[in-house]
Amino acid sequence: MAGNFDSEERSSWYWGRLSRQEAVALLQGQRHGVFLVRDSSTSPGDYVLSVSENSRVSHYIINSSGPRPPVPPSPAQPPPGVSPSRLRIGDQEFDSLPALLEFYKIHYLDTTTLIEPVSRSRQGSGVILRQEEAEYVRALFDFNGNDEEDLPFKKGDILRIRDKPEEQWWNAEDSEGKRGMIPVPYVEKYRPASASVSALIGGNQEGSHPQPLGGPEPGPYAQPSVNTPLPNLQNGPIYARVIQKRVPNAYDKTALALEVGELVKVTKINVSGQWEGECNGKRGHFPFTHVRLLDQQNPDEDFS
């Protein structure tokens, strides 16, 4: 389906200073190809293309080289000796944001093309948990964070969930009041023995009962076993089963295509969530959320 929008009408797709969480709140649940462009909060002068695709919200960094073009652009030409800005996304370069959007009207990003900008009537929406529904999780692994908006934590930390803008990334608060995004597969549900929130955060956690984040919740989530550490590649091969199809960007030759049910040999586990592995004789990187690690003690049980 070809995109149905005017790329020159910047007011329809450019949102300026907008956080990742706010972008997700606007795009979550929208049909594939709905998008917006915002300023990067971690790299001043750059942009981010946020897109609803494959039942999630993806964020693509757009790097700007040279003087950043104003939005909307000024009709004036750049002064002599000053090179116009170039915009880069992946391996592609463009002279302007409209040109970039026109390109992705007919070319896939990951699993979708750009169809239309998100409606501004969606602004301010989101799924925020009420205080009386406060939910807590406990960290299964250390997480150092990869983005300014991430919340670093250590194994065993107790975090309060503030909202769930994405399936695999939730917004949480730690015992010091710091807030940020956390990867869902790195935590487990935590049910406090005491109803006191103040006693829970930073208090004694004995007597609590952890629950895996999978269980009765719908959808194919990639969840590590409770209290089982990430496997050590030095102990031998690690295998995973694909639980979510992935059709990578045709221009990314290092990305690994995945079909549900396929077996992947994991060769490298990166904290960023982009793992590396082999599948059907090909090597490449893939999101850890698309696979489920097999029981390394009894892998043959899952090899069918």
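Each residue, glycine too, has its Cβ placed from N, Cα and C.
Fair warning: this is a prediction, and the values are worked out from it, not measured in the lab.
Under the heading domain 'SH2', Swiss-Prot lists 13-118, citing sequence analysis as support.
Annotation comment: Swiss-Prot describes 132-192 as domain 'SH3 1'. Mean pLDDT for the domain 'SH3 1' (132-192) in this predicted model: 83.
Here Swiss-Prot flags 235-296 as domain 'SH3 2'.
Among the mutagenesis entries in Swiss-Prot is ASP150 to Lys, noted as: Abolishes interaction with DOCK1. DSSP assigns ASP150 (mutagenesis position) to a strand in the three-state reduction.
According to Swiss-Prot, the experimentally introduced change TRP169 to Leu is described as follows: Abolishes interaction with DOCK5. Abolishes RAP1 activation. Contacts of TRP169 (mutagenesis position) defined by a Cβ separation under 8 A and a same-chain sequence distance of 6+ are given as VAL24, MET181, ILE182, PRO183, VAL184, in order along the sequence.
Under mutagenesis, Swiss-Prot gives TRP169 to Lys with this note: Abolishes interaction with PEAK3.
A 10 Å cutoff on Cβ-Cβ distances gives TRP275 (mutagenesis position) a total of 23 other Cβ atoms nearby, all chains included. Here Swiss-Prot describes TRP275 to Lys as a published mutagenesis experiment; the accompanying note says: No effect on interaction with PEAK3.
For ASP150 (mutagenesis position), the same-chain residues 6+ apart in sequence whose C-beta sits under 8 angstroms from its C-beta are PHE143, GLY180, MET181, ILE182.
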